[in-house]
Amino acid sequence: MSTSFARKSHTFLPKIFFRKMSSSGAKDKPELQFPFLQDEDTVATLHECKTLFILRGLPGSGKSTLARLIVEKYHNGTKMVSADAYKIIPGSRADFSEEYKRLDEDLAGYCRRDIRVLVLDDTNHERERLDQLFEMADQYQYQVVLVEPKTAWRLDCAQLKEKNQWQLSLDDLKKLKPGLEKDFLPLYFGWFLTKKSSETLRKAGQVFLEELGNHKAFKKELRHFISGDEPKEKLDLVSYFGKRPPGVLHCTTKFCDYGKATGAEEYAQQDVVRRSYGKAFKLSISALFVTPKTAGAQVVLNEQELQLWPSDLDKPSSSESLPPGSRAHVTLGCAADVQPVQTGLDLLEILQQVKGGSQGEEVGELPRGKLYSLGKGRWMLSLAKKMEVKAIFTGYYGKGKPVPVHGSRKGGAMQICTII
């Protein structure tokens, strides 16, 4: 063996050995038990999404270790933005306004490049700062996953005083702690479809709207969709449901209103919610439906998914109850001045009618399945073959208000859309 080959072998083998040791060790450490690190289905699914991992925690709590592990796990197509690299000392942002400006410019630059996995490593203890990041995620259509260390000392200021690299005092750490003690709750939790699954379902919904709009049975019922006496022979349903989600589609589980909604904190603290946060699921779509107010897709939840479904969401206006998960849906569009929450209510009314014995009238067969008219302008396409869509369970943390949605690689602003 030549000495040059021996030297190369000697430097190469320890790297492989270290990589195996680090990955196997991670599986055994409770502080590293995150689906996006340990579950290979989740890792594969996240490669199909645009995700902003926002690290939160006190200095020395283990954020940077987690950030490096995420980058190592997803390697290609991953970028980390660390406050440390900008010499930002944890504390008041006002003291580092120029540094944060540069950090945000770099982060936005990666967003414009459609980097699949972005990791932001900072304390992120201030609500105002997080709101800025959530708005950026909305603008570039990134889903957000908040990541907090699970280390035993993460909130122990006495230990953190010895561990943090900035040599912050006990008082400095105690000032940062209040913003990190409570769970940060989203506007709502839900399953967020991958980009490919969103496009597939969105296209299926659009084709259904076009087919329904051209169907002779639908044309006879236009009065439910058109106000006034002016006769009309056809309606463009794609334009009618012009209020559509701009980015990835989603199926809401629990509306939290950032912790203000009834039962929000109890839901977020459930062990199954904590374990499932940031994890991949496969949702089953059984039907597409249209009412004068909304267009949506019915989701059939399996036993695992039902564990994440709140028990109080399937109660229609009448007293007769429906099975758990009945309200599960994906909003595909809303008519003007209609809020997205109406989609689930419309689905409950349809299912309540079916349960009461009124199946509706089968009026024909479309390429994807049988079309039913349920009266009052309500239509359902029962899919002959269920659609399977991939999704990540996480939260939506933005304001749910119109934001300028930016193009990616072309760089221009596209339009102003409402997140629904």
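Placement of Cβ uses the backbone N, Cα and C atoms for every residue, glycine included.
Keep in mind that this structure shows the original residues, not the substituted ones.
Here Swiss-Prot describes His250 to Leu as a published mutagenesis experiment; the accompanying note says: Reduces activity 15000-fold. Cβ-based neighbour count (10 Å, all protein chains) for His250 (mutagenesis position) stands at 23.
Look at Swiss-Prot and you will find His250 tagged as active site, proton acceptor. Under the three-state DSSP scheme, His250 (mutagenesis position) falls in the strand class.
Among the sequence features in Swiss-Prot, the mutagenesis site Thr252 to Ala is noted as follows: Reduces activity 100-fold. Long-range Cβ contacts of Thr252 (mutagenesis position) within its own chain (separation 6+, distance under 8 Å): Tyr188, Phe189, Gly190, Gly344.
The substrate binding site annotation in Swiss-Prot covers Thr252, Thr331 and is backed by similarity to another entry.
His329 to Leu appears in Swiss-Prot as a mutagenesis experiment; the accompanying note says: Reduces activity 15000-fold. In the three-state DSSP classification, His329 (mutagenesis position) falls within a strand. Counting Cβ atoms from all protein chains shown, His329 (mutagenesis position) has 23 others lying within 10 Å of its own Cβ.
Residues annotated as active site, proton donor in Swiss-Prot: His329.
Annotation of the published mutagenesis Thr331 to Ala in Swiss-Prot: Reduces activity 700-fold; the original residue is retained in the structure shown. Its Cβ placed at the centre, Thr331 (mutagenesis position) has 26 other Cβ atoms within 10 Å.
For the mutagenesis experiment Gly344 to Ala, the note given by Swiss-Prot reads: Alters secondary structure and lowers activity. In this structure, Gly344 (mutagenesis position) is part of a helix by DSSP.
Looking at Swiss-Prot, the entry for mutagenesis of Cys417 to Ser says: Abolishes binding to myelin.
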Surrounding CB atoms that lie within 10 Å of the CB of Gly344 (mutagenesis position), all protein chains: 20
